Amino acid sequence: MDEFEMIKRNTSEIISEEELREVLKKDEKSAYIGFEPSGKIHLGHYLQIKKMIDLQNAGFDIIILLADLHAYLNQKGELDEIRKIGDYNKKVFEAMGLKAKYVYGSEFQLDKDYTLNVYRLALKTTLKRARRSMELIAREDENPKVAEVIYPIMQVNDIHYLGVDVAVGGMEQRKIHMLARELLPKKVVCIHNPVLTGLDGEGKMSSSKGNFIAVDDSPEEIRAKIKKAYCPAGVVEGNPIMEIAKYFLEYPLTIKRPEKFGGDLTVNSYEELESLFKNKELHPMDLKNAVAEELIKILEPIRKRL
């Protein structure tokens, strides 16, 4: 697998693929992703970090923006508390094997020049466009705050300030990234990853909703959470267990089953697994048991490093 294919695998889209191929030719290139510091780093975060590791392996310098001011604007707590959580997040990302430069937003977002450029960008952005870009990110929908229109403009400015070639995020970041491509003099390549479905099957996996598997969960916690997770027979779309099987598990995969239910099953690819499950040749509980045990193995090195 070449560098381009390695970066492209398991992404939802790259804007644009041609521009990424040009960036890959550069001797020095950089990519960034921003995270609002979170009390629990879960599989949704891990999926993003896995992509940053792909970029790292393709020769990119990696920048992780610990977006403390963004978290503050999104009503995630007081700044001191958010900063402490960010310090913990850094340790978790390092335990995942990522080698990166870590930057707190508050280290540069309060500078005079940064603030002045936010004002310049604000003059070019309609209120409707700024609000629309926050639809999948904002914490509160019914009574939106002015902070919600400052947030995306700051994120656009972050891309400019950091001077990166590639911006990475989940699909919920797409509208902000498109705004950046329109407003900034340098068109950044945008890599968008899937947004994992929460274990309850309702919306995205989120620490605030409690519908997640944390990367430092114990084996017992992982088994219990997966056992209770939404996983209707034959349904692939919006099935969190199938998503975990697609984005985290390695193949061939052995699914252990009692002899009376057909005995152990070897699955050579995710596509084969999807076909078996869709055709109801694989029971949800057998799938859950296999996914739980494989996930425990995958997360064990991270737990040990922490």
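Note that Cβ sites are derived from N, Cα and C of the backbone, with glycine treated the same way.
Keep in mind the model shows the original residues, not the substituted ones.
Keep in mind the model is a prediction, meaning the values are calculated, not measured.
Copied over from Swiss-Prot, here are the features:
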BINDING   TYR32, GLU36, GLN173  L-tyrosine binding site
BINDING   SER207  ATP binding site
MUTAGEN   TYR32 to Gln  Confers specificity for the non-natural amino acid O-methyl-tyrosine; when associated with T-107; A-158 and P-162
MUTAGEN   GLU107 to Thr  Confers specificity for the non-natural amino acid O-methyl-tyrosine; when associated with Q-32; A-158 and P-162
MUTAGEN   ASP158 to Ala  Confers specificity for the non-natural amino acid O-methyl-tyrosine; when associated with Q-32; T-107 and P-162
MUTAGEN   LEU162 to Pro  Confers specificity for the non-natural amino acid O-methyl-tyrosine; when associated with Q-32; T-107 and A-158
MUTAGEN   ASP286 to Arg  Decreases the rate of aminoacylation with wild-type tRNA and increases aminoacylation with amber suppressor tRNA 8-fold. Decreases affinity for wild-type tRNA and increases affinity for amber suppressor tRNA
MUTAGEN   ASP286 to Ala  Decreases the rate of aminoacylation more than 10-fold, without effect on tyrosyl adenylate synthesis
MUTAGEN   LYS288 to Ala  Decreases the rate of aminoacylation more than 200-fold, without effect on tyrosyl adenylate synthesis
Close in space but at least six residues away in sequence, with Cβ under 8 Å from that of LYS288 (mutagenesis position), the same-chain residues are ILE226, LYS227, ALA229, CYS231, ILE241
Can you tell me the CA-to-CA distance separating GLU36 (L-tyrosine binding site) and SER207 (ATP binding site), as a whole number of Å?
12
Around the recorded L-tyrosine site, report the further residues of that chain (criterion: Cβ within 8 Å of the mean position of the Cβ atoms of TYR32, GLU36, GLN173; site residues excluded), sequence-ordered.
ILE33, GLY34, PHE35, LEU65, ALA67, HIS70, GLN155, ALA167, VAL168, GLY169
GLN173 (L-tyrosine binding site) versus recorded positions TYR32, GLU107, LEU162, SER207, ASP286 - nearest by Cα
TYR32
Report the nearest neighbour of LEU162 (mutagenesis position) in space among the recorded positions TYR32, GLU107, SER207, ASP286, comparing Cα positions.
TYR32
For ASP286 (mutagenesis position), the three-state class that DSSP assigns
helix
Based on Cβ atoms within 10 Å, give me the single least packed residue among the binding-site residues GLN173, SER207.
SER207
Rounded to the nearest Å, what's the C-alpha distance separating ASP158 (mutagenesis position) and TYR32 (mutagenesis position)? Just drop the number here, would you?
10
With the residue listed as 'ATP binding site' as the reference Cα, tell me which of the mutagenesis positions TYR32, GLU107, ASP286 is the closest one.
TYR32
Lowest local Cβ density (other Cβ within 10 Å) among recorded positions: GLU36, GLU107, ASP158, ASP286
GLU107
Fewest other C-beta atoms within 10 angstroms, as judged across TYR32, LEU162, which are the mutagenesis positions:
LEU162
Taking just the CA atoms, what is the gap between ASP286 (mutagenesis position) and TYR32 (mutagenesis position) in Å?
38
